[in-house]
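Asks: Before I ask anything, here is the structure I am working with.
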Amino acid sequence: MLRERTVRLQYGSRVEAVYVLGTYLWTDVYSAAPAGAQTFSLKHSEHVWVEVVRDGEAEEVATNGKQRWLLSPSTTLRVTMSQASTEASSDKVTVNYYDEEGSIPIDQAGLFLTAIEISLDVDADRDGVVEKNNPKKASWTWGPEGQGAILLVNCDRETPWLPKEDCRDEKVYSKEDLKDMSQMILRTKGPDRLPAGYEIVLYISMSDSDKVGVFYVENPFFGQRYIHILGRRKLYHVVKYTGGSAELLFFVEGLCFPDEGFSGLVSIHVSLLEYMAQDIPLTPIFTDTVIFRIAPWIMTPNILPPVSVFVCCMKDNYLFLKEVKNLVEKTNCELKVCFQYLNRGDRWIQDEIEFGYIEAPHKGFPVVLDSPRDGNLKDFPVKELLGPDFGYVTREPLFESVTSLDSFGNLEVSPPVTVNGKTYPLGRILIGSSFPLSGGRRMTKVVRDFLKAQQVQAPVELYSDWLTVGHVDEFMSFVPIPGTKKFLLLMASTSACYKLFREKQKDGHGEAIMFKGLGGMSSKRITINKILSNESLVQENLYFQRCLDWNRDILKKELGLTEQDIIDLPALFKMDEDHRARAFFPNMVNMIVLDKDLGIPKPFGPQVEEECCLEMHVRGLLEPLGLECTFIDDISAYHKFLGEVHCGTNVRRKPFTFKWWHMVP
């Protein structure tokens, strides 16, 4: 901010200047002196404070003008004022010049001042209230003691008949829309009018013009008008000076999220401009600046309480839908069914969208991230989710091809973790990628850049390209430990499956049949003995376990986990024609987590004493922790199409109680 400026005096004339409270005026009395002048004296008004500065030493000046000072090239005056003027040019500083012997001034110079107060204010201390002239308002710092205002992307839709998000136009249709915006106040105080030629201007830079918008509310006789004054094509706005003590209220909206090449910081400035002469540009004599950070999009991990469970209604999933409904009824959340007219035959609701939220001190709301997958569910997030206090954002590649890894079964987030002393209070984003140097499939760069730019959930890339579908939710999930703030990582494990089957074979259950009661599948009599004797299947799953262990090591390193934090769930895979893995039986780790209630794919494992040994094993691992296991039959409606329970459902969860601005990325 411009807090000091120079005013040039001229002997024998009167110079008028507008002074802004909180700044300094400097003037060179030596250069303004008439020929022959040797000393000078000063007089000033009651509310003006003047210092004579010589060789870096300052001396306060009394108001009566009796004291004399020698003129020298190093002598300057520093002028400040204590309060706003009541009339234009009513405060003054008079410099009297004297020759070597005279007691009567040979000439004088006058500085006539109009003091005004200008302050552009925001909620820099993040308490939900716009305070006055916070000294930290022009900077932004992270942490619990941090300072700096916060802005929401206005990505919801308050008016149902509009086709797009509120931030996509330059209009405000209701007061509800203003509540999504951050308030900014321009406070002024001074005489009824300013000297001729002065202007107060709000402005933004060209680089910020597509990232922030500002509205002003007028109150004409016939109701309020919401006027768009800054953003997009509008870079500046002249503010009418009203005189006296005034507060002009503005509403600021974010237009886009942090992303590659955009840190999330935007600046808004107010300047006082001075008129010199016709055809001469106005000169800024004072500038005040505020900085906002646009709130990041934040994902919610499994440990947070569920709000809504989403599932698609298909021609072939009636029983699955019924079982999911029964599971949801055990919790405090609601079931939302996406019917066929909207899903158009697309059952993979997990792959189409990811729920998250944005938050500022004054407000927060959920925001859905729409994947570039764009299956037949592509209209669902805009038609059914986007609305009042429910935002929407998407990222689509311009030139890259979209692969299965761009579906959001390949996008998860861990619970809060601490890694080598570094805390991630909102967890870390987890995405699947290709094996290093393999040149395989990878999530498109535009989505990866977006996730990284949010800063608060630093992404970790895992290796998922070894799977046919290639999603991280095929080999991992997080579950809470009820009654604590702790969690466990569940990982698919082929070695755990072979170990369990060998134990059952040793106990005399080698002829136990898998897929019992499933018609054609059970007629093949797939037994424990056949699985253990299938050498090619054994070798394939040794390779798949190496892929799982690669991810296990990454997760332990990047999330600060130990073996005690991980539970292995039995899984088997078979290799497809591209040498990638698909589940041999329903993959139990691909579950839905609703607090302590887990909806787990029913594995149809070997029947030992008329019970599925896989279900018994998993219950024995999880239920002693306080978790409740419900096994859901998804084999015909999802498993045979290479997905499971998690792939066919989606959960919106409550936001973190932790405020993202309190962390240090």
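Glycine too: its Cβ is placed from the backbone N, Cα and C atoms.
So Swiss-Prot lists the following for this protein:
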- D123 to N: Mildly reduced enzyme activity (MUTAGEN)
- D123, D125, D127, V129, E131: Ca(2+) 1 binding site (BINDING)
- D125 to A: Mildly reduced enzyme activity (MUTAGEN)
- N154, D156, E158, D166, D177, D180: Ca(2+) 2 binding site (BINDING)
- D156, E158, D180, D389: Ca(2+) 3 binding site (BINDING)
- D166 to A: Reduced enzyme activity (MUTAGEN)
- D177 to A: Reduced enzyme activity (MUTAGEN)
- E354 to A: Loss of enzyme activity (MUTAGEN)
- E354, F408, L411, E412: Ca(2+) 5 binding site (BINDING)
- R373 to A: Strongly reduced enzyme activity (MUTAGEN)
- E412 to A: Strongly reduced enzyme activity (MUTAGEN)
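Could you tell me the structural context for the features on the list?
Replies: Taken residue by residue with DSSP, D123 (mutagenesis position) is part of neither helix nor strand, so it is coil.
If you take the C-beta of V129 (Ca(2+) 1 binding site) and look for same-chain residues 6 or more apart in sequence within under 8 angstroms, you find D123.
Note on D125 (mutagenesis position): other Cβ atoms within 10 Å of its Cβ, all shown chains, come to 17.
Reduced to three states, the DSSP call for N154 (Ca(2+) 2 binding site) is coil. Annotation for N154 (Ca(2+) 2 binding site): same-chain Cβ neighbours under 8 Å, separated by at least 6 residues, are E165, D166, C167, D177, D180, M181, G213, E253, G254, L255.
Counted within 10 Å of its Cβ, the other Cβ atoms near D156 (Ca(2+) 2 binding site) come to 24, all protein chains included.
DSSP assigns D177 (mutagenesis position) to a helical segment in the three-state reduction. The local packing around D177 (mutagenesis position), expressed as other Cβ atoms within 10 Å of its Cβ over all shown chains, amounts to 22.
Around E354 (mutagenesis position), the same-chain residues at least 6 positions away in sequence with a Cβ under 8 Å from its Cβ are M299, V368, L369, S371, F408, L411.
For F408 (Ca(2+) 5 binding site), the count of additional Cβ atoms within 10 Å of its Cβ stands at 25 [all protein chains shown].
Classification of R373 (mutagenesis position) by DSSP places it in coil, neither helical nor stranded.
In sequence order, P301, I429, L430, I431, V472, D473, M476, F478 make up the list of same-chain residues 6 or more apart from E412 (mutagenesis position) whose Cβ falls under 8 Å from its Cβ.
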Asks: Using all protein chains in view, find how many other C-beta atoms are within 10 Å of the C-beta of L411 (Ca(2+) 5 binding site).
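Replies: So the Cβ neighbour count for L411 (Ca(2+) 5 binding site) comes to 26.
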Asks: For E131 (Ca(2+) 1 binding site), which of the listed recorded positions (D125, D156, E158, R373, D389) have their CA atom within 10 A of its CA?
Replies: D125
Asks: Look up E131 (Ca(2+) 1 binding site) in the DSSP assignment and report helix, strand or coil.
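Replies: Reduced to three states, the DSSP call for E131 (Ca(2+) 1 binding site) is coil.
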Asks: What's the CA to CA span in angstrom from D127 (Ca(2+) 1 binding site) over to E158 (Ca(2+) 2 binding site)?
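Replies: Rounded to the nearest whole number, the Cα-Cα distance is 25 Å.
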Asks: Around E158 (Ca(2+) 2 binding site), which residues of its chain at least 6 apart sit with Cβ under 8 Å of its Cβ?
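Replies: Expected: D166, Y173, S174, E176, D177, D180, P388.
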Asks: In whole Å, how far does the CA atom of R373 (mutagenesis position) lie from that of D156 (Ca(2+) 2 binding site)?
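Replies: The separation of the Cα atoms works out to 22 Å.
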Asks: Neighbourhood of the Ca(2+) 2 site (N154, D156, E158, D166, D177, D180): other residues with Cβ within 8 Å of the Cβ centroid, in order?
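Replies: Neighbours found: C155, R157, E165, C167, E176, K179, M181, E253, P388.
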